Each structure stands twice: as C-alpha cells, then as structure tokens.
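Participant: Got a structure for you, questions after.
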Amino acid sequence: MADPESPWSQIGRKIKLEGLSDVASISTKLQNTLIQYHSIKEDEWRVAKKVKDVTVWRKPSEEFNGYLYKAQGVMDDVVNNVIDHIRPGPWRLDWDRLMTSLDVLEHFEENCCVMRYTTAGQLLNIISPREFVDFSYTVGYEEGLLSCGVSVEWSETRPEFVRGYNHPCGWFCVPLKDSPSQSLLTGYIQTDLRGMIPQSAVDTAMASTLANFYSDLRKGLRKA
C-alpha cells in the first residue's frame, strides 16, 4: 500500500473533488516519475528473468515494500500501433491473456481517463483474480510515446475480486534508430497485489507476467 504521506495516496479523491484542473498536475507528476525511473542507472537493476526476446529486471521499490520491475524488448511494429494496443481501448482485451475485463469509468480527454480492469487468477489461483482502478495518461516522449498510470482510490468495490494497487507504472515506446518500422518497448511496473500471498509467489508471477506480456502483445500485433 502507498505511504499515507505519498502524493499518490490521495489521487483518486483529488480527481473526483478537484476535477480536470488537478488532472493536469497529476499527469505531469506521473510523467516525470516515469522519466526518473527511465534514467535509473543500469547497475541498480538485477535480472529477474531473461527469455529470447525479453529481459526483466527488478530493484526495491521506493513506493512500497516490493519491487519495481523493468522489462524491455523489440516489437516488430511502429510506435503508434504498439501503444494503441497497450493503453485503454478496443484492442487490449483481444491479446492480453491476463486481463479479463476493461471499462473506462471517467474520460477526461482523448489521452487521459480512469479505467477499471480485472485480471485472471495466477499460479493455480494462489493469486486469485484481481481488480484495479487506474488513472491512465498517454503523452509524447522523444520520438515516441509514453503510456503511464497509477491506481486511484475508488469507492465502489466488487466482493469477488481483491483490489490491487499499481504504484506509478508505464510503457515507453520509441522507434529503433536503424529500423523505424520496429520499436523498443520498455516498461516499468510496481504492483501491490495485496491479500495474503507469499512474496516468492508474487516475485515469480510478476517476472513471468511481464515476459508473457511481450509474447502476447507480439501475437496481437501480428493479427492486427
């Protein structure tokens, strides 16, 4: 859970009470937080999982008692298509095997919304289905795009799901300099799954989930 003094802990209430004027400042802070993650030196990361086309690293999170994960791999598609498949929209459920539902609860502008999504159980249901309510923001970054998000406090709950919490997370996607039809996709994820789960199960699930994310996304892009 977020530190009570963390600026992220009251984001949901701020969005509801202060409206769009505050959403702009939240968007900027979220973007800057992800850019800070993107500038973390290589020697601070430890490899958590490495497969043919994806590497996943981790380091202790500064937001909660868990890990910040970094994942990176090359996608055989242009930036806009890659990000359009990741951010809230019609394509995400077509390819993401972990996600079971996605609804936009509030739409602020074209690139900014609050969404609710659910995920399937993992590790033979040691990790039961989860629900997340996230503020999502997509913005230009260098020659590409950044799609980022953070969980918000939302009063409506559903008893069949455990409410998880995403600390600031996001996906940087930029064209390869020598092959602009391909994109380098780099993700930063720090999810508090909450509930009574062994930490070893969380660590196994997170690294595998990120590797599978790239595999599933590649398949989805080929079908598009």
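Even glycines carry a Cβ here, placed using N, Cα and C.
OK, Swiss-Prot features for this one:
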type    : residues : note
DOMAIN  : 16-224   : domain 'START'
VARIANT : K41 to E : In strain: C57BL/6
VARIANT : V51 to A : In strain: C57BL/6
Participant: Using the alpha carbons only, what distance in Å do you get between V51 (variant position) and K41 (variant position) once rounded?
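Facilitator: The Cα atom of V51 (variant position) is 22 Å away from the Cα atom of K41 (variant position).
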Participant: Got a sec? Which of these variant positions, K41, V51, has the most Cβ atoms within 10 Å?
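Facilitator: Of the variant positions K41, V51, the highest Cβ count within 10 Å belongs to V51.
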